[in-house]
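Some notes on the structure that comes next.
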Amino acid sequence: MATLLRSKLTNVATSVSNKSQAKVSGMFARMGFQAATDEEAVGFAHCDDLDFEHRQGLQMDILKSEGEPCGDEGAEPPVEGDIHYQRGGAPLPPSGSKDQAVGAGGEFGGHDKPKITAWEAGWNVTNAIQGMFVLGLPYAILHGGYLGLFLIIFAAVVCCYTGKILIACLYEENEDGEVVRVRDSYVAIANACCAPRFPTLGGRVVNVAQIIELVMTCILYVVVSGNLMYNSFPGLPVSQKSWSIIATAVLLPCAFLKNLKAVSKFSLLCTLAHFVINILVIAYCLSRARDWAWEKVKFYIDVKKFPISIGIIVFSYTSQIFLPSLEGNMQQPSEFHCMMNWTHIAACVLKGLFALVAYLTWADETKEVITDNLPGSIRAVVNIFLVAKALLSYPLPFFAAVEVLEKSLFQEGSRAFFPACYGGDGRLKSWGLTLRCALVVFTLLMAIYVPHFALLMGLTGSLTGAGLCFLLPSLFHLRLLWRKLLWHQVFFDVAIFVIGGICSVSGFVHSLEGLIEAYRTNAED
């Protein structure tokens, strides 16, 4: 009797569990995620067995074909993606594809390139998140107060986490349970998430976001160059727009760049100069420590302008674009997490101290670019170094934007929208050079008509920065690794996606309002 009762209770519990699991699976399936049930697990195992046999057959065919002098001339070539296997549904690029060499030979290419150490990788990340845009952080504290300081810490934690989960999306387990790298770029991750229905949609979305962010970065360099020169020499009869035109004339040779060998020689010098400038600004602020206005640091926020501060802070931490290539070039990829921890901890401490000390020194008089608050004699010297750094930093995002445009629109073979920019001899065609010059001129026009450093940085950070750093990594992590995630990882990803979405929309709207208001003010003047 007891056995019969126990069996009935077991059957009831099993049926209830199966129903609840079916409901949860159905709900997540409608959302685009797949919850693995026992029957699905058997199906996946069966598919893996069939796939293993299929690839064994392919290997035998390859061995046979290697033993033959030549194949059938009338035979059709294999369809791209049939030989290469990828669990995400998107085929890997063929052995001769240019996608293999994007950025830095990942898992699928560039094995002959020298690998970098964790220290060198950390230096690259530091260059990305400790650049010139730190100069706008005191302006974020002006409108955010102590909450702005908290956001500098919070953004560092979240960006570090999303960088790690983005790299986790590059890896999957093979049949032997080994974790292997099956993707090599942000675009490949996005395509895998949208496969098989829309195998290229995700990559196009990421490419558009990358182009917007890179071009906006170029615009910001032109804006800050004109702003700094105008405030360094206010006595000269030269307007900020004229200084921007002069800066663009200096940058026009960037259109002729084929590689970054010439520019990379100056990267270390630029970074060292930037650290020296930060030290000079902090030293001046410390010399006025007696006059610090602690009472000006607010516990409340400016509701209209604080979302702009969020975009500024987020934009100063953006590095996710090149993390897949960077991790693929490391000698010890296992050290990537440790490298991310220390670089973001250092960035958080330095940014927080710089923003707080600078704001305490000038309080409500803090300007969009903090060096504009310095005395005339010091300001001219510091700003000249900053302009030099901005001009030498411009080619990096410009060249990256050109590469993304060329590979997405001009170098995809039969799928290209336009003919290739390069001739058969590797030389740049005249119309390709014209397009590059047009991109330089476009950055100038944007800098002339929207010469507001902080507002532009807030707009970019809210639009593409939040998308590439918060929204897409968390969404991709849920989509690709749903079956392996623990409940707290799912909670973190969903929370980051929701908070990032709210901050992105709010910051974008308020940044646009700020730009419209500033444009109207300039028109009235």
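Cβ from N, Cα, C; glycine included.
GLU213 to Ala appears in Swiss-Prot as a published mutagenesis result, with the remark: Loss of GABA and glycine transport activity. Loss of potential gradient-induced Cl(-) uptake. Loss of beta-alanine transport activity. In the three-state DSSP scheme, GLU213 (mutagenesis position) is classed as helix.
Within the same chain, the residues at least 6 positions away from LYS351 (mutagenesis position) whose Cβ sits under 8 Å from its Cβ are GLN130, VAL134, LEU137, ILE152, ALA156, SER316, listed in sequence order. In Swiss-Prot, the entry for mutagenesis LYS351 to Ala states: Retains around 80% of the beta-alanine transport activity. The structure shown retains the original residue.
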Cβ atoms near GLU213 (mutagenesis position) (within 10 Å, other residues, all chains): 22
